[in-house]
Amino acid sequence: MFKQLILLALAAVFLLINISSAEPAAEPNANAEPLAEASAEPRIKIGLFDQLSKLG
């Protein structure tokens, strides 16, 4: 019975660590995606203008 209590306590600590570490990681990832998409568009446009200026 003593081993079961230790295992239960370890499982509770493990779950609390996972829950507390998962919440902050979700917010920056959600905020990083629109920034990555917004920064990709001007690079594509600049690349197109460079290609057109080389042709003309």
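Backbone N, Cα and C atoms are what each Cβ position is placed from, and that goes for glycine too.
Those substitutions? Not in this structure, it's all original residues.
Owing to the predicted nature of the structure, the values given are computational and were not obtained by experimental measurement.
Looking at Swiss-Prot, the entry for mutagenesis of Arg43 to Lys says: 5-fold increase in potency and similar order of inhibition potency on different Nav isoforms. No change in potency; when associated with R-342. 3-fold increase in potency; when associated with R-12. 3-fold increase in potency; when associated with R-342 and R-144.
Annotation of the published mutagenesis Lys45 to Ile in Swiss-Prot: Complete loss of potency; when associated with K-442; the original residue is retained in the structure shown.
What Swiss-Prot notes for the published mutagenesis of Lys45 to Gly is this: Complete loss of potency; when associated with K-542.
According to Swiss-Prot, the mutagenesis experiment Lys45 to Leu carries the annotation: Complete loss of potency.
The mutagenesis experiment Ile46 to Lys is recorded by Swiss-Prot, whose note states: Complete loss of potency; when associated with I-342.
Listed in Swiss-Prot is the mutagenesis experiment Gly47 to Lys, annotated as follows: Complete loss of potency; when associated with G-342.
Under its mutagenesis annotations, Swiss-Prot gives Asp50 to Ala the following note: 2-fold decrease in potency.
Listed in Swiss-Prot as a mutagenesis experiment, Gln51 to Asn is described as follows: 2-fold decrease in potency.
Under DSSP, Lys54 (mutagenesis position) is assigned to a helix (H, G or I) in the three-state scheme. Counting every protein chain shown, 7 other Cβ atoms lie within 10 Å of the Cβ of Lys54 (mutagenesis position). Quoted from Swiss-Prot for the published mutagenesis Lys54 to Arg: 5-fold increase in potency (This mutant corresponds to beta-PMTX). 5-fold increase in potency; when associated with R-342. 3-fold increase in potency; when associated with K-1. 3-fold increase in potency; when associated with K-142 and R-342.
Leu55 to Ser appears in Swiss-Prot as a mutagenesis experiment; the accompanying note says: 10-fold decrease in potency.
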